[in-house]
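To keep things clear, I will list the structure first and then write my remarks on it.
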Amino acid sequence: MTDPAPPPTALAAAKARMRELAASYGAGLPGRDTHSLMHGLDGITLTFMPMGQRDGAYDPEHHVILINSQVRPERQRFTLAHEISHALLLGDDDLLSDLHDEYEGDRLEQVIETLCNVGAAALLMPAELIDDLLTRFGPTGRALAELARRADVSATSALYALAERTAPPVIYAVCALSRQEDEGEGGGAKELTVRASSASAGVKYSLSAGTPVPDDHPAALALDTRLPLAQDSYVPFRSGRRMPAYVDAFPERQRVLVSFALPAGRSEPDADKPEAPGDQS
């Protein structure tokens, strides 16, 4: 018989502590550019080099952070913040002790990686910045676009951070055109699909990656016209079910950033829920 899984509060407490570490570290930085991010790590050097499929690594024995020089700048930036979070975590004996008490093996490694993502998000996207954008723009596609731009991170990274700070029941999504598989010559036609999705606390489902967005949906119309669009519409679940929502779609280059504000009382799934909890990428 295996031991019961640790209660969710253990991970929640660890995430809260990781955010505190990142916020404290970030408060002492002169800026958020690449070299300023390293300012608080005495004796640790930063090296960019080709790393194949790896984004980066932190080597505490040799006091060096390695970043893949062949990936996009915004990915390098998030990876750097992730590796800095590894250094911060290793410097907190109490947090390390708590983690080893609660987890072991592969699960311990998974939790550590999760915490370093939490730390990276808190470092690059401080709560004050997110709250300011939510105050100015509300929980909208525009807020998501502004967060990604001002924090200089990918829209996918931004949507998870924005969802965590959003109080009302809202689903966020990054959508882009993708070519559908087709056995005919020239391949299939392009279709707007969900690339990533996350929801605010209390919303037990989100949109699966690859979910198609109908051509007449506000998100598709916004991308087609290159104009922001906000109106009453629906969440287009892959199952075909449509949940009423106020849709705010903000087109940006070849993608559209979308928020789905759910009606009050619809944040909990019912017996005919459209998507499995956590079904996202």
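Don't overthink the numbers, they just go from 1 along the chain as shown.
Placement of Cβ uses the backbone N, Cα and C atoms for every residue, glycine included.
Among the mutagenesis experiments that Swiss-Prot reports, F48 to A is described with the note: No change in radiotolerance; when associated with A-35. Listed in sequence order, the residues of the same chain lying 6 or more apart from F48 (mutagenesis position) and placing their CB within less than 8 Å of its CB are L66, I67, N68, S69, Q76.
Feature annotation from Swiss-Prot assigns Zn(2+) binding site to H82, H86, E113; the stated evidence is experimental evidence. When secondary structure is read from DSSP and collapsed to three states, E113 (Zn(2+) binding site) falls in the helix class. For E113 (Zn(2+) binding site), no same-chain residue 6+ apart in sequence has a C-beta under 8 angstroms from its C-beta.
Positions annotated as active site by Swiss-Prot: E83. The number of other Cβ atoms within 10 Å of the Cβ belonging to E83 (active site), over all protein chains shown, comes to 26.
Sequence-distant neighbours of H86 (mutagenesis position) (same chain, six or more apart, CB under 8 Å from its CB) are Y58, P60, I112, C116, listed in sequence order. The secondary structure of H86 (mutagenesis position), as reduced to three states from DSSP, is helical. One entry in Swiss-Prot concerns the mutagenesis experiment H86 to S. Its note says: Radiosensitive.
The Cβ of Y160 (mutagenesis position) lies under 8 Å from the Cβ of A121, S198, each on the same chain and at least six residues away in sequence. For Y160 to A, Swiss-Prot lists a mutagenesis experiment annotated as follows: Decrease in radiotolerance.
The Cβ of C175 (mutagenesis position) lies under 8 Å from the Cβ of L192, T193, V194, R195, V213, A219, L223, R255, V256, L257, V258, each on the same chain and at least six residues away in sequence. Look at C175 (mutagenesis position): DSSP puts it in a strand. For the mutagenesis of C175 to A, Swiss-Prot gives this note: No change in radiotolerance. The structure shown keeps the original residue.
Cβ atoms within 8 Å of the centroid of the Cβ atoms of H82, H86, E113 (the Zn(2+) site) belong to the same-chain residues Y58, E83, S85, L89, I112, L115, C116, N117, G119, A120, site residues excluded. A C-beta separation below 8 Å, combined with a sequence spacing of at least six in one chain, links H82 (Zn(2+) binding site) to D55, G56, C116, N117, G119, A120.
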